[in-house]
Amino acid sequence: MATSAPLRSLEEEVTCSICLDYLRDPVTIDCGHVFCRSCTTDVRPISGSRPVCPLCKKPFKKENIRPVWQLASLVENIERLKVDKGRQPGEVTREQQDAKLCERHREKLHYYCEDDGKLLCVMCRESREHRPHTAVLMEKAAQPHREKILNHLSTLRRDRDKIQGFQAKGEADILAALKKLQDQRQYIVAEFEQGHQFLREREEHLLEQLAKLEQELTEGREKFKSRGVGELARLALVISELEGKAQQPAAELMQDTRDFLNRYPRKKFWVGKPIARVVKKKTGEFSDKLLSLQRGLREFQGKLLRDLEYKTVSVTLDPQSASGYLQLSEDWKCVTYTSLYKSAYLHPQQFDCEPGVLGSKGFTWGKVYWEVEVEREGWSEDEEEGDEEEEGEEEEEEEEAGYGDGYDDWETDEDEESLGDEEEEEEEEEEEVLESCMVGVARDSVKRKGDLSLRPEDGVWALRLSSSGIWANTSPEAELFPALRPRRVGIALDYEGGTVTFTNAESQELIYTFTATFTRRLVPFLWLKWPGTRLLLRP
């Protein structure tokens, strides 16, 4: 729509002579001409130090520049009128959409009163109420707040970027962990399948060997039976003929007695062994293989269960709790017994009468495992001697199983002497009971002064080892009979499960298990009154 002549005339009146656009924030200079505020700042002095008016060339002072509020309002109204002329009926103006209007004068808000903290239009700014106040352009007043908002926004954006980066890294870590778990799952399945395959192959191999032995025994049995039946038949025929000959009259018997006896010379009849020596040897070797299999599987099961269920921990001894009868190594992992009390100063945490010592590390949860090595000359030799005795007994049993030979057991003078010395041996065993050691766990609050029983009711769960045997330190003591004397005692503590399990760390044989409800901190416990013996914590 074409602009009308009156409106065009008004537009010319409110047009800046410098920028040829509507007067923006109009101001008047000393000569009375009106320009945009921003245009006056761009005016440069032609001669001298004062700028001159672009129209009349008269100099003016910038400090004398004054705003023309009414003209600014007129410019707004012209712009609004121009827009409204092209607006459809009922359509909301852009100013009404984008800007708030003064509630009093319905004019656009341009200024901000710093004294009252209110937004002002041109009319409000020139009113008696706000004229003495400091009023600045709304954009200028908003600039510091906008900068604060932008600074805060920048901080928030950095925080957002950090969170997004943290989330991305966390997601990547989780995905990597899940991938690792999947790989470990496949590894577990593959390893167990390989183990199953190996065990199946070994099982089939052993069963094949067993089947061959069964076949050899069965064939030997048939030969043994057949040979025995043949010998019995031959003997029956001879017996029958001799019985008939014995019933003959004397005259008939004496006619050919010599010839008859010569036909049946006296000979040894066959007495064979039911099992061939080679087969018997193979059977014994197979029994040894089964023992090795049993021992190997037991060690494997014990080690696997220990490694998967329990955490192996490295423990040390607490020197402040060590009795004066004990001597600790520099690394606090080895203890020896001395018959002389060496402690000059009795620490409050020290055992005074009992030769005991506690571990420096305690446990209040979880499943943990450590070992105690018993180092003593001859500690493992008794076991080997026992094996030799068992082998000798087996040889004697084989000799007794022979055919046609036998022997009687006669008591010797040495046996009588040994029977007479039983009382002396019993007295020596009673003395050996005093020379022993204990390994186990104890509450960190266990009593340490005076003579102690060191039993579960006192907060100690331990085994007692000596050259004469092994006992669980219960009330009363329970003697134990493990297959092998342990050179290393494994101690497995399940705090929540309430168990302390002792095993032979080398053969994985279960020795004893204490059950209890633990409520206090538990620490390793050693007790040693055995000259020539050392206890070492492993690892």
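Using the three backbone atoms N, Cα and C, a Cβ is placed for every residue, glycine included.
Original residues only: the substitutions mentioned are not part of this model.
For C102, H105, C124, H130, the entry in Swiss-Prot reads Zn(2+) binding site, with the evidence type sequence analysis. A coil conformation is recorded for H105 (Zn(2+) binding site) in the three-state DSSP classification, outside any helix or strand. Note on H105 (Zn(2+) binding site): other Cβ atoms within 10 Å of its Cβ, all shown chains, come to 15.
Residues or ranges marked as domain 'B30.2/SPRY' by Swiss-Prot on the basis of sequence analysis: 295-539.
C16 to A appears in Swiss-Prot as a published mutagenesis result, with the remark: Strong loss of ubiquitination activity. Applying an 8 A CB threshold to same-chain residues 6+ apart, the list for C16 (mutagenesis position) reads Y22, L23, R24, P26, V34, F35, C36, C39.
Sequence-distant neighbours of C124 (Zn(2+) binding site) (same chain, six or more apart, CB under 8 Å from its CB) are C102, R104, H105, Y111, H130, listed in sequence order.
Excluding the listed site residues C102, H105, C124, H130, the same chain places R104, E107, L109, L120, C121, V122, M123, R125, S127 with Cβ atoms within 8 Å of the centre of the Zn(2+) site Cβ atoms.
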